[in-house]
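> So Swiss-Prot lists these for the protein:
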- 31-138: domain 'WH1' (DOMAIN)
- 200-213: domain 'CRIB' (DOMAIN)
- Tyr253 to Glu: No effect on phosphorylation. Protein preferentially localized in cytoplasm (MUTAGEN)
- Tyr253 to Phe: Abolishes phosphorylation. Protein preferentially localized in nucleus (MUTAGEN)
- 401-418: domain 'WH2 1' (DOMAIN)
- 429-446: domain 'WH2 2' (DOMAIN)
Amino acid sequence: MSSGQQPPRRVTNVGSLLLTPQENESLFSFLGKKCVTMSSAVVQLYAADRNCMWAKKCSGVACLVKDNPQRSYFLRIFDIKDGKLLWEQELYNNFVYNSPRGYFHTFAGDTCQVALNFANEEEAKKFRKAVTDLLGRRQRKSEKRRDAPNGPNLPMATVDIKNPEITTNRFYGSQVNNISHTKEKKKGKAKKKRLTKADIGTPSNFQHIGHVGWDPNTGFDLNNLDPELKNLFDMCGISEAQLKDRETSKVIYDFIEKTGGVEAVKNELRRQAPPPPPPSRGGPPPPPPPPHSSGPPPPPARGRGAPPPPPSRAPTAAPPPPPPSRPGVVVPPPPPNRMYPPPPPALPSSAPSGPPPPPPPSMAGSTAPPPPPPPPPPPGPPPPPGLPSDGDHQVPAPSGNKAALLDQIREGAQLKKVEQNSRPVSCSGRDALLDQIRQGIQLKSVSDGQESTPPTPAPTSGIVGALMEVMQKRSKAIHSSDEDEDDDDEEDFEDDDEWED
C-alpha cells in the first residue's frame, strides 16, 4: 500500500481494505467528476448532541476527497449500496483532526463535534496519516504565503549616483540598511560621521517613471488606474476580471514595461488614438440629413406641378376615363350620363336642388354639344341614387379642366391603393389636389432607401494592435492548456501541481 503514503500527490483513487475490488470501483464512480479519494475506510459516523453524548448518525465508507472542481478537500461518507452521499465535511482553515483512540477519531464539524468510528484500525491509521499529512502541508504553505508579503513586491529601480565623496561609505551604508542587528550592536561603539545633504550629489540619468498601479498578487488597482491606460484597455477589450487576474495582469504589465513604461505607452496612445476618432464620429452625422432634406421637397413639387399638367391633358384625358369606368356600355350616351352626375358634387357649394339644372347646359356646351341635349332630362334623376351606392367610383366624372384634373388625381390615388379613404367625396379640384398632396407625402416618407455609411473599423495597429495581439496569444494559451492547471497558482495554499484533471 505504498500508494497511500503520499496520497495528496497521487492522482489515483485509494480504496478501502475491507471492500472488494468491485465495491471499490463502485465507490470511485460515486465520487463525481474530477474527484479523487486519497484514503477510504469503513466507518460509523457519530455526532455529539447538546448533552455531550455521542449519537450514531450513519454507516458507510469514509473518503478523504480531493475535489478539483471546488478546489477544496472534503471528508465524505458514501452508501455503496444505494450509491449516494450520506454526509460531508469540508476541511476548513485551521481544521484540527484528533485521534483519542486508534479507531476513534474526532474533529469539530460545522454544527457539532463529529467522530469517526473505524471498523479496522489499519484503515484508521492510514486514514489519519492521509488527513494529517494534508493538514501539515497546507499549514506550511500558508506560512510561506504569510511571509512572502514582507519582501518587496516590486523590484526597486537602482539609480547610479556619481559622487566620489560618498563612494567610500557606500558599503557601510548598505550594511546598515540590510542588517538591522549589526546596527544595534554598533550603536555602543564610536559612531562614524553621518552623511549630510551637502555630501549627496545630484543623481545622473534620472528618469521619473509613472506608477502603473499593478501588484503581482492582486493585479491592477482599478480605483487608481490611469485614465489613459484604462482607455487603452477598453480599446483592446480587456475586462476588469482580466486586470484583476494575477497571470493576465502580469502579461499586460510586462508588455507595458517592454514598450518603454507607462509614459511611453501614453505618448504612443496620444499620438495614434486621436486621429481615428474624429472621422468615425464625424462620418455618421452627414448621411442622415440628405434623406430628410430630399424627402420633403418632392411632395411640394408635385403639388405645384400637378395643376399645370391637367389643363393641357384635359381634352385627351377626359375621354379615356369614361370607358374603363363603364365597361358594360360602349354607346356615346353613357359618357353624357357620366357628365351629368358631376352636378351633384357641386351640391356643397350651392343648394341640393339648384345645382343639377345649371351645370348641365354649361358642360354640354363645352364638351360635346350634340349628345348632351337629348339625355338631360332622363339622366337627372338616376345620378342621385347612384351616388350613395357607388360614390367612390362614379364621382370622378366631372368634365372640363377641373374634371380632367380630378380624374387624373383619382386615377393616381387608385394606382397607389389609397382609394379607401374615409373622408367624403371631394367637391372641387382644389380639395382633390390637397388629397393627392397628402397621399404623396405618405408614400414619399417610406419610398426612399436609407444611405448608410459603413462603420470605420477600430484601429488595430500601433500600441493598441500590439496589446490586442498579446492578449490573443494569452487567450490561446489559456484555452490550449488545461483549465485546472492554469488556475492552480490562484489558490492561497496550493502548489502549481496541486489540482489535476
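Cβ from N, Cα, C; glycine included.
Situate these features within the shown structure.
Averaged across the domain 'WH1' (31-138), pLDDT in this predicted model comes to 95.
Secondary structure at Tyr253 (mutagenesis position), as computed by DSSP, is helix.
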> Near Tyr253 (mutagenesis position), how many other Cβ atoms are within 10 Å of its Cβ?
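So the number of other Cβ atoms within 10 Å of Tyr253 (mutagenesis position) is 18.
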